Amino acid sequence: MDLRGRPKCYSLHLGILPFIVLVLVFFGYGFLSHKIQEFRNPGGETCMATRQTDVQKVVSVPRMAYPQPNVLTPIRNDVLVFTPWLAPIIWEGTFNIDILNEQFKLQNTTIGLTVFAIKKYVVFLKLFLETAEQHFMVGHKVIYYVFTDRPSDVPQVPLGAGRKLVVLTVRNYTRWQDVSMHRMEMISHFSEQRFQHEVDYLVCGDVDMKFSDHVGVEILSALFGTLHPGFYRSRRESFTYERRPKSQAYIPRDEGDFYYAGGFFGGSVVEVHHLTKACHQAMVEDQANGIEAVWHDESHLNKYLLYHKPTKVLSPEYVWDQKLLGWPSIMKKLRYVAVPKNHQAIRN
């Protein structure tokens, strides 16, 4: 016993305890460091498993008057409004744009919109930009990134406050398929070299379209895709995925969530860079193996979004062809629609 009546072994234990803690901390750190290294590939890049998920910032909004949400009244009972992985599917009636506008304005958000106006497709650019000024991200800061081989043909369109246009000169290709596929390469390159320093989100659209109704911050998320208007009612077996195993875009017939349109996708600059870089690398590998995916960059986009689930999915309101599909009652609004054209004349 010591002078305070405690057993000597008890005092000994108290003396050893700090040493044991130090040993455990040291070896625990080494173990965790080893595990962290296991999540990195041989090239030193962090594996997808360690990437940050879509964490929406919590911002303080001002007092606002708006209808109270009712937990017993579905916002839409005629369509799916959430994916199985709990990503929202954006339809008219599923969001309050006033609340969202306040949230994104308080974050001082800047949105980039990329569009490719190559060869004869430059004729669609004026209508694209004019309608974007009317309907796209109204009230927010926007940078239009126009990729073109004809910079002198880019029209002068009056832009609102906080909005500007940047012309990026790129080469053209003989085949329209190559023009389409090289979009991924260009977006990937400029995301790394420029976009990440200038904008918070990227939206990638087709130039032979026009905005016909509101397209705003409700679409913004870490990674979003848009349901293809021709397949939103179809079963996965009917999707026009790439079905040849030789291609990097191959998807088996028993897999698939949705069929996404190649003409409208986006997200944070980081996630768009990951997507476009992966698709470009897959297309390069296909080319080396003498195969071209059935729907080119769209096929690779669908493969990517199958295994990298988007954090938000846009309904076909955001890509529509009224001439081919009419205006079904389920579509409360048609927001981004195809412009009638002669594909053969434009592509050749």
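Just so you know, glycine gets a Cβ as well, placed from its N, Cα and C.
Nothing has been swapped: the model has the original residues at all the noted spots.
While the structure shown retains the original residue, Swiss-Prot records the natural variant Leu24 to Ser with this note: In allele A3.
Positions annotated as UDP-N-acetyl-alpha-D-galactosamine binding site by Swiss-Prot, on the basis of similarity to another entry: Phe116, Ala117, Ile118, Tyr121, Asp206, Val207, Asp208. Sequence-distant contacts of Asp206 (UDP-N-acetyl-alpha-D-galactosamine binding site), defined by Cβ-Cβ distance under 8 angstroms and a gap of at least six in the same chain, are Val115, Phe116, Gly262, Gly263, Phe264.
In Swiss-Prot, the entry for natural variant Val146 to Ile states: In allele A3. The structure shown retains the original residue. Neighbour density for Val146 (variant position): within 10 A of its CB lie 22 other CB atoms from the protein chains shown.
Within 10 Å of the Cβ of Ser152 (variant position) there are 7 other Cβ atoms, across all protein chains. Under the heading of natural variants, Swiss-Prot lists Ser152 to Ala and annotates it as follows: In allele A2, allele A3 and allele A4.
Here the residue is the original one, while Swiss-Prot reports the natural variant Lys164 to Arg with the comment In allele A2, allele A3 and allele A4. In the three-state DSSP classification, Lys164 (variant position) falls within a strand.
Here Swiss-Prot flags Asp206, Asp208 as Mn(2+) binding site, drawing on similarity to another entry.
Counting only same-chain residues at least 6 apart in sequence, none has a Cβ under 8 Å from the Cβ of Gln287 (variant position). The note that Swiss-Prot attaches to the natural variant Gln287 to Lys is: In allele A2 and allele A3.
Look at Swiss-Prot and you will find Glu298 tagged as active site, nucleophile. Other Cβ atoms within 10 Å of the Cβ of Glu298 (active site, nucleophile) number 24 in total over all chains.
Cα separation, Asp208 (UDP-N-acetyl-alpha-D-galactosamine binding site) to Val146 (variant position), rounded: 13 Å. Excluding Phe116, Ala117, Ile118, Tyr121, Asp206, Val207, Asp208, which define the UDP-N-acetyl-alpha-D-galactosamine site, the same chain contributes Val115, Val122, Phe124, Leu125 within 8 Å (Cβ to the Cβ centroid), listed in sequence order. Between the C-alpha atoms of Ala117 (UDP-N-acetyl-alpha-D-galactosamine binding site) and Lys164 (variant position), the distance comes to 17 Å. The DSSP secondary structure for Ile118 (UDP-N-acetyl-alpha-D-galactosamine binding site) is coil.
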